[in-house]
Each structure stands twice: as C-alpha cells, then as structure tokens.
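Undergrad: Just lifted these from Swiss-Prot, have a look:
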- SER147, SER148, TYR283, ILE443, THR444, ASN446, THR497: K(+) binding site (BINDING)
- ASN151, ILE443, THR444, TYR654: chloride 2 binding site (BINDING)
- ARG207 to His: Loss of potassium-chloride cotransport activity in Xenopus laevis oocytes (MUTAGEN)
- TYR283 to Ala or Phe: Abolished potassium-chloride cotransport (MUTAGEN)
- LEU447, TRP448, ILE603, TYR654: chloride 1 binding site (BINDING)
- THR497 to Ala: Abolished potassium-chloride cotransport (MUTAGEN)
- TYR679 to Cys: Reduced potassium-chloride cotransport activity in Xenopus laevis oocytes (MUTAGEN)
Amino acid sequence: MHPPEATTKMSSVRFMVTPTKIDDIPGLSDTSPDLSSRSSSRVRFSSRESVPETSRSEPMSELSGATTSLATVALDPSSDRTSNPQDVTEDPSQNSITGEHSQLLDDGHKKARNAYLNNSNYEEGDEYFDKNLALFEEEMDTRPKVSSLLNRMANYTNLTQGAKEHEEAENITEGKKKPTKSPQMGTFMGVYLPCLQNIFGVILFLRLTWVVGTAGILQAFAIVLICCCCTMLTAISMSAIATNGVVPAGGSYFMISRALGPEFGGAVGLCFYLGTTFAAAMYILGAIEIFLVYIVPRAAIFRSDDALKESAAMLNNMRVYGTAFLVLMVLVVFIGVRYVNKFASLFLACVIVSILAIYAGAIKSSFAPPHFPVCMLGNRTLSSRHLDICSKTKEVDNMTVPSKLWGFFCNSSQFFNATCDEYFVHNNVISIQGIPGLASGIITENLWSNYLPKGEIIEKPSAKSSDVLGNLNHEYVLADITTSFTLLVGIFFPSVTGIMAGSNRSGDLKDAQKSIPIGTILAILTTSFVYLSNVVLFGACIEGVVLRDKFGDAVKGNLVVGTLSWPSPWVIVIGSFFSTCGAGLQSLTGAPRLLQAIAKDNIIPFLRVFGHSKANGEPTWALLLTAAIAELGILIASLDLVAPILSMFFLMCYLFVNLACALQTLLRTPNWRPRFRYYHWALSFMGMSICLALMFISSWYYAIVAMVIAGMIYKYIEYQGAEKEWGDGIRGLSLSAARFALLRLEEGPPHTKNWRPQLLVLLKLDEDLHVKHPRLLTFASQLKAGKGLTIVGSVIVGNFLENYGDALAAEQTIKHLMEAEKVKGFCQLVVAAKLKEGISHLIQSCGLGGMKHNTVVMGWPNGWRQSEDARAWKTFIGTVRVTTAAHLALLVAKNVSFFPSNVEQFSEGNIDVWWIVHDGGMLMLLPFLLKQHKVWRKCSIRIFTVAQLEDNSIQMKKDLATFLYHLRIEAEVEVVEMHDSDISAYTYERTLMMEQRSQMLRHMRLSKTERDREAQLVKDRNSMLRLTSIGSDEDEETETYQEKVHMTWTKDKYMASRGQKVKSMEGFQDLLNMRPDQSNVRRMHTAVKLNEVIVNKSHEAKLVLLNMPGPPRNPEGDENYMEFLEVLTEGLERVLLVRGGGSEVITIYS
C-alpha cells in the first residue's frame, strides 16, 4: 500500500472494477478483423476509502475475445472532496471534450482542457477506457486489446468447396441450422490413403509389365525412378506451399494461384483441370480394356479375323463402350456424389489386395511357379487364343493328324501336297514356361531393352529370325505400336500422378499444415517402392516374350500381371477393374469442382457460367463440360495415346508448383514462412527441370501444344506484352524492365500476403554533415530480409539555392555509409526552410508509383528533458502525427547506439515482443524478419501479452499459441496478468513532478530574462549556416523567440515586463499547490505498471519490441506524452517502439 509520506498528499487512490458484459462486440473475419465498430465502455469516477480484496482478485470472465469489462474508476486525489460522485462533474471545466465536441476558444482554435481525454461525465458512445491500459485508450476503436482478438484469430472455420451451399440447402429444407462439423480427418485417412488410391492406377496393372519387357529392367527402373523423383521433388515444393499458411478448401489450384498470381494460376489451374479430365478418360479406357479383353471378350461388338483390322475393331469397341461407361459414371456423379466418396475405401481396398496378390505370387513363384505355358515357333511367340494344342500335329484315335496350328501355316489340312510357311517348316514348335519364377535366373535375359516397330513379331532377343519374314495373318503375337524410351516415359508417367489428392482435401483435415507434407511424402515413398520393386520382380519372374505381350495373347488372354499373382489371376482382374472405375469416378467428381473454383475466381470471363451450381453446391454445368472433354479422350480410344496427353498437363502443373516454390524462396517475401522446413530452391529448380525434360522426352509436339495452350490462357487473362524500348544496350533494357515493372505494380495497397516493409529511414546530420546515428542504418539493413524498398532520407534546414552543394555532399556521405552497411536502396535529401516541413515532404513524396515506403524508421530524441529547446521533442511528435495521418507504420529505435553492428552476432538471447494492442501485426512480423539476419539468427522469440482482471489468461495463452502456429512463427508464449489496479504513491508523485515541470517550463518560456538578449543577438547575426538535425531544428517558435530578442526597449515595455515577472512568480507559487490531473495519473499508472512487468520479464532481452501509444489529440499534452514513453521504456537497453499503419501486414492464410 501507500507509504506514510504519500498519505499527506492524498487520502486514498484506488480503482474499483465493475465487470459488465458488452453484447455488441463486433465480429471478426478470419482474414482481416473489423476493428472499426468497437463499442465504447463506460467510466465514472467516485470516491471510496476501501475496496474489498475480492473485487480485485476474483476472475470475472473466462470468455476470451467475446466479453470485456467496463471499468468503474474510483479516484480521490484530495481528502477534502465530498464522497458524492456528482461532485466530480460539477465543475464546468471538467466536462469531457472529444475531437468532435471541442470548445471553440476566442482564437478560433479547438482546445481541450486536458492533454488527453478526461471523461468524468460519461455518455454513451464515448471512447473506451481500461484501468491498466489508459495510455492506449484514445485508439482502442482502431487498435483493440489483444485479449479481445485472440479467440477469433486462433479459431478459424475452413469450409470445403460447396460445403456452405450444402449447409444452406439443408437449412432451407429442414428449417433449422445444423452445427457445422469441424474438420477431423488425420494424416492417414485424410492424405495418405487418398494419395495411394490416386497414384496407384490402371498403368500398374495394364502396362507396367509391358514397359519392363520392352525397356528392360535397367531402363524401366530408370523410367520409374525419374518419374518418382519428379513427383517427390514436386511434393516437397507443394508441402512448402501448403504449409505456408492455412490452406483454404480448394486444394492445389488455390495453392498455385495464390502463390503465382491470377495469370499463372489461371493457366496452371486449367492445365490441372484438363489433366484431371483426361485422367477420367484414361481410367474409363482402362476399365473397358479390362472388361473386353480379360473379363468378357465375347461382349465385343466389332470383330475382325484379319490381324491388321483387329486393332481397328478394338478401338471402335472402346469408343462405344467407353461412351456408355462415361454416361453411366456422369449420372452416378450427378445423382449421388456421396456414394462415390463412400465407395472410395472399397476401391482402395481392391487396389491394396491386388498389389498384395502380386507380391504373394512373386514369393510363391520362387518355389512353386504357376503353370502358364507359352507356345513358341522357333523364337517367335504364338497366340494361344485359338490353339487347341502347342504342336504341329496331334494324336486322335492312335492316328497323327494336323493340329489347328498346321492349318494356320499350311494351305491344306493334309500332310501330303500341303504348302507350308518356310519358317514353319524349318522350326519346331515348343512350349516354354511363361512364369519361370524368382529363382530361374531369367532376370539376366530381361535386363536389356527390346524396342520394336509396329507389326513386328514378338520373339526371343537371343536369336532373332530376321532372315525369314513372317506372314502377319498367322497366329503370331505382334507389336501393336512402335515403341521407344520416350514413348514409355509418356505412357508410364500418369501412374505417378495423384500426389495432390491430399491437398485437395485440405478443408477436411484437422491440421493440414502437418498432414499434407507427411501424408503426401509417405504415399510417394510407398508407391515408389511398389513400382521399383515390381519392375525388378516382373523382370525376375516372367519370361521376356510374355512381358512384351501387351494383351496376354500368349497366355490364353490372361492379364500378364494376373498370371503372376496368387491365389488366382481373377484377383488382379476384378481388383484392377473396380479400382479403375473408382479412379474414374473420383476424377469426374474432382474435375468439375476444380473448374467451378476457377470460374468463381472470375479470372476467365467466358468460364463464368461454369461457376454456377445446384442448390446443394453440385457444379452441374462444369460436370457437363467435363464429360464433353472426357468424351474427346474416349474417342481417341487408345490408352497409349491418351496417357501422353495426360502427362503433359500434369507435368505442366508440377512445373509451376516447383517454380512457385523456387521463386518464393529466392524472393524471400516476408509472408514466405513454410512450416515444412525441408525444402530448398535448388530442389524446386531441379524438379522444374525434370518436369520440363520429361515433357519434351515423352512427346515434344504435345509439350509445345500444352505450352501454347497455357500461354494463350495467360495472355487472355492479363498479359498485354512489354514495349520493345531497348535504348542503349543493357541500360536501356534495364530502364524498360523497370518501367514495365513499375507500371505493373498496383497503385493501391498490396494484399496482406505481399506486404513487406518498404523503409524510409530518417537520419540526423551534425554540423559537419556526418550521420549522428549510423546504427539506425545498420538496423535497417538487418530488417531487409523482407527484400523491400529502402529510402534513406534527411533534411537540411536552409535555402535550396544556397545549400544545394551541402545537400550533394551530405548525399554522398550517406551513400558511402549505405555501401559500408550493405544497404541496397536510395538516398533522398531535402532542403527546407523548416524541419517539420522537410520531414513532411519526405514522408509524402518519397518513392515512385507502387514503389513507395510504408514504414518510417527514426531514432528517439535523446536528451529531450535536458534540452531547453522544446523543438527536439516537438519535431518528433510532429513526425509521429504525420506518419499516422499518412497511414504508415512507424519504428522508433530507443538507445540506438546500443544496437548491434552487422559484425556482431548474438550466440543466444531473446527478442521479446510485448503485444498489448493489435495494430496490424507488425509486432509479429518484425522479429521474424530480424531472425533472417545473421546477427539475430540464434535469438529466440518470446511473445508476451497482457491479461486484465476479466480475461481468461489460460485460454489467452492457448489462443496465442494457436495463432502463432497458423502464422508459422516459432515463439515462446507468455500471458502476463496485471490484476493490481492500485495507483501507487510513486505513480502519483511522478505525475505531479511531470506536470510541475511542464508548467514551470511554460512559465520560463513566457518570461525570458534579458541577460541573454545581447548574446543571442550576436549569435544569430554571426551564424551564416545552421545545419540542424531531425529532433532539434527550427520551428514556428523560432520566429516568435527572435521577435522577443530584437524588440525595442522602452519604459512601457519595461513596466510590462516587470508586471509579467510578478505574474510569473505567482505562477511558480501555484506550482507548489497544484494537484495532478486524473487522466494523467491513470496514464502514468499504465506506463509504470507496464514498465514494471516489462523490466521484470525482459531486462536481459537483446531487443524489446513494444506497442507505441499514439500521441494525444490535444497538442498541449505533447510533453506529457514524451514523459509517458520515457517511463514506459525505462531500464531497457534496446527498445523498438512499433506503431502500425492501420492495415494488416501478416496473415495465417497461404
């Protein structure tokens, strides 16, 4: 409590807190809180001798961000006052005067009674007051307490695409609102399994064996490894992008478009959409191939006995059945998309069972290989679909008669007088084991490639029979297409796509930033292992001619991979059929929603119609367009021709994902803070290079077409072309590029994600034109991890015509210092008659177009208390007011000479952030930027916030930790409780001393003695040039003072001066009897209490960042404002006072 000496001056000074719930606290949006409509709170003054301890110790509310308290302040500075609360308001001079209700004095200027608002007669609608945060109360409407925001900032809602429409439709039909379920899916169910289902597909079952047989084990292993490396590098880049903020529902398109902008985002989004649509066509074609070739071959509508026409007939069958399947699947998606999602797990189970059957069969083949004989004529493979026996003759009733094979190669069914094929005559028909098994050593024969032209007979590579041509009408197994390494790359690549399935479900994930990287990378590792191991197993277990037999003609029409599986080939056939059907349904479900998301962004006007949906959110028009494009893929009818098209679009998409990550990393934008740490721009660049190489390796003409399509979309969206203004060589090119870039920059404020500190550093110069505080420039260089603009400015007071040379010299001095401190930026000096005007001109006019500063950096005016000249601190406060009016952020470095140089490096320590009021998030962003510099890199960030009596400090700490997690900022969190609201004697006396000093200086300035008159006259006449620094330059007071000095001395003026001295002595006598103003006591109480807790927690911190209170609305309180700031920062070595510009500079979203 109060010491005895304090009681002689005051009876009792206490705060009485009466908590009251405010019902109209404004709601806050997830991205940018609405800070403009905060309701005000009521304050009244009363007198009480005692307040029960329970009124200060009991927690009043546990609702963070939803309720706040209304403070009822009891303040009785004099013991002779009456206890009636109305006594406080009886004096007319104590009426509240705000900016809108100011009294107009005789001089025509608005003037309030106190420096700050003193609202003792409260009316509804006035400003917000808080017992412990009185210093910040004037701006509580625009800079609210942290405790009132944390709950809304930490808890955001993530709706999936169409979920809002679904919910609204259900509410309309059911007549009541159902609570929205929060996302609960984890890494395994939400990312890992969907990625497995989308990566494993038709290529694994229908084409991988053929790829191994054609390319050989070594080249096939290389193809699979390159494709898997491409997707792994892309997944790393995607993980960095996905963990750079809260991923909205919408997945990959939103990640790419928000990372690269609307032009690239629209182009890549459409490429991704077309890829997904053609994937649906590919899966449908795969399902039809399994159905017609392996399950029900008799269902074929078109048939041909001619080997050359058989493939054409098969393509027509694929078109008919494919169209029918597409219509059926579109109806399923249109009517019941929920059933598609419900059966997804069943389709995934089919895939997993099929893969396990392959491994089981490979293991079993090592000791008991399955019996699948292959009929060979010499080295040539025969189709066993129409053979009754693998022999030229057969025994019937003890008689040797020609077999069906004889009839295929001879023109007569009789042994005599038959003319047979020459190769048939000279070679024997033998039967070999199609699956020799793992221990057979067949792996050595399958190591090397065996590429064939179209129509070539498949035969053993050891002894080719190229000397005798075969008749294509015979029952040979033929190559249906011309094969090459590049073709196989294009065909196989779709089997590794699908890595974005997890990010597409981002809205359903409980913690997307954790689940997407882990689940995606684990899924790629799993699928890569399966593919690579299957390449080796297929080559080690299956005969080469069987591997190259794409449709299983040599093994009686069985699926080749099915012949290896255990317990039955039908496990693979049925499993692969259902898995391809499921994958097709998933593609037809996802592609329309992707198109709908692109259309809703309204970046491509002619797609706007596809953004409309049914009442339940289903994109009907987008589904119809998707079906039409998929039909084009089905009309192609060949899986081997559709796969390279699909590869192009996915490779284009992956290329831009890697490009986005590489650009963000190299540009080092402040918003680029991925929680996933294992990325590097070199990995992204390597992934981008592999994607580009694969595009041209697989099909160079398809690659060019895909790029042209993407380029046309980019051009359509925004690109208008740069003017060819070359000038004189490289400099002309640089000027043209700079002009083009400046014109492209937005004139308006940038998006929160793109905000970076563009600094205007105000430096002080001494009489020799040297920088007084070079460490301020050092600090600015350490902040430039944001890679923004830096302008170094200073003001020389004088006449421009006379001081132009000095300005050039000072500019060169500053440039040399900038070079020494490695600050890349521009220097701007202004010669002005008055310092305030010069600073105002700098703040208003620096920069060009979109490259304008948004943050002002300046030093604290040290020694302002000791200076007789008030211009030092008046210039400082004027600068604060100008930056506030310009909506710029302000950084004030106190004790800047103690700040570290670029050579010093802290090996440990803390950067402490005291987040008291929210003003845009600058306090969160600055320590992150500082930690990017080597000087501060090893420091840890600690964030403190203040809890009042009514706040739930435990919930505040949880909310703050959650908010920082979403911001991707690693920091230690602590909530400091400030429950004690007693005003101490020290606070009271400190306020009294402050007010006495201000009053005394005011009297001294009004009654200057004449002993300085002659000295001042000589000094003014002899000073030809006076260069003053920011903080101690000419002001309007200069003219007034000089008028006093140069006045003519008369008897009347002497008598007037003598009377003024007597009046001045009476004023000094009044100082001894004055009592401190109540509002100043409360503000001093805030400064003292905050300083106590800050010094207690942060006295050893390497740097303390603190909210800077705004200057008083009434200029009469400027000196008190400086005193409050001094008290607030006493006892701290390095302090950075931060004042936001009023706009959000940091966001949790990507």
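From the backbone N, Cα and C atoms, a Cβ is placed for every residue, glycine too.
Here the structure is a predicted model, which means the values were calculated and not measured.
Distances, neighbours, how buried they are, the whole picture for these features please.
TA: All protein chains shown were included, and the count of other CB atoms within 10 Å of the CB of SER147 (K(+) binding site) stands at 26.
Following the DSSP three-state reduction, the secondary structure of ASN151 (chloride 2 binding site) is helix.
Proximity of ARG207 (mutagenesis position) to non-local residues of its own chain (separation of 6 or more, Cβ distance below 8 Å) is seen for ILE491, PHE492, SER495, LYS550, LEU639, ASP640, given in sequence order.
Every protein chain considered, the tally of other Cβ atoms within 10 Å of the Cβ of TYR283 (mutagenesis position) stands at 29.
In the three-state DSSP classification, TRP448 (chloride 1 binding site) falls within coil.
Take the CB of THR497 (mutagenesis position) and look out to 10 A: across all protein chains shown you find 26 other CB atoms.
Taken residue by residue with DSSP, TYR679 (mutagenesis position) is part of neither helix nor strand, so it is coil.
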Undergrad: Measure from the CA atom of TYR679 (mutagenesis position) to the CA atom of SER148 (K(+) binding site) and give the result in Å, rounded to a whole number.
TA: 37
Undergrad: When the number of other CB atoms within 10 A of each residue's CB is tallied over all shown chains, which of the binding-site residues LEU447, ILE603 has the maximum?
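TA: Within the set of binding-site residues, the most crowded position is ILE603.
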Undergrad: Highest Cβ count within 10 Å among the binding-site residues TRP448, TYR654: which residue is it?
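TA: Of the binding-site residues TRP448, TYR654, the highest Cβ count within 10 Å belongs to TYR654.
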Undergrad: Compute the C-alpha separation of TRP448 (chloride 1 binding site) from THR497 (mutagenesis position), stating it in Å without decimals.
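TA: About 27 Å separates the two Cα atoms.
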Undergrad: Got a sec? Which of these binding-site residues, SER148, ASN151, THR444, has the most Cβ atoms within 10 Å?
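TA: Checking each of SER148, ASN151, THR444, the winner is SER148.
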Undergrad: Cα-Cα, whole number of Å: TYR283 (mutagenesis position) versus ASN151 (chloride 2 binding site)?
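TA: Cα to Cα, TYR283 (mutagenesis position) and ASN151 (chloride 2 binding site) are separated by 47 Å.
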Undergrad: Between ILE443, ASN446, TYR679, which of the recorded positions has its C-beta surrounded by the fewest other C-beta atoms within 10 Å?
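TA: Across ILE443, ASN446, TYR679, these recorded positions, the one with fewest Cβ atoms within 10 Å is ILE443.
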Undergrad: On the three-state reduction of DSSP, what should I expect for THR497 (mutagenesis position)?
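TA: Where THR497 (mutagenesis position) sits, the three-state DSSP reduction gives coil.
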Undergrad: Taking only the Cα atoms, work out how far THR497 (mutagenesis position) lies from ASN446 (K(+) binding site), in Å, as a whole number.
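TA: About 27 Å separates the two Cα atoms.
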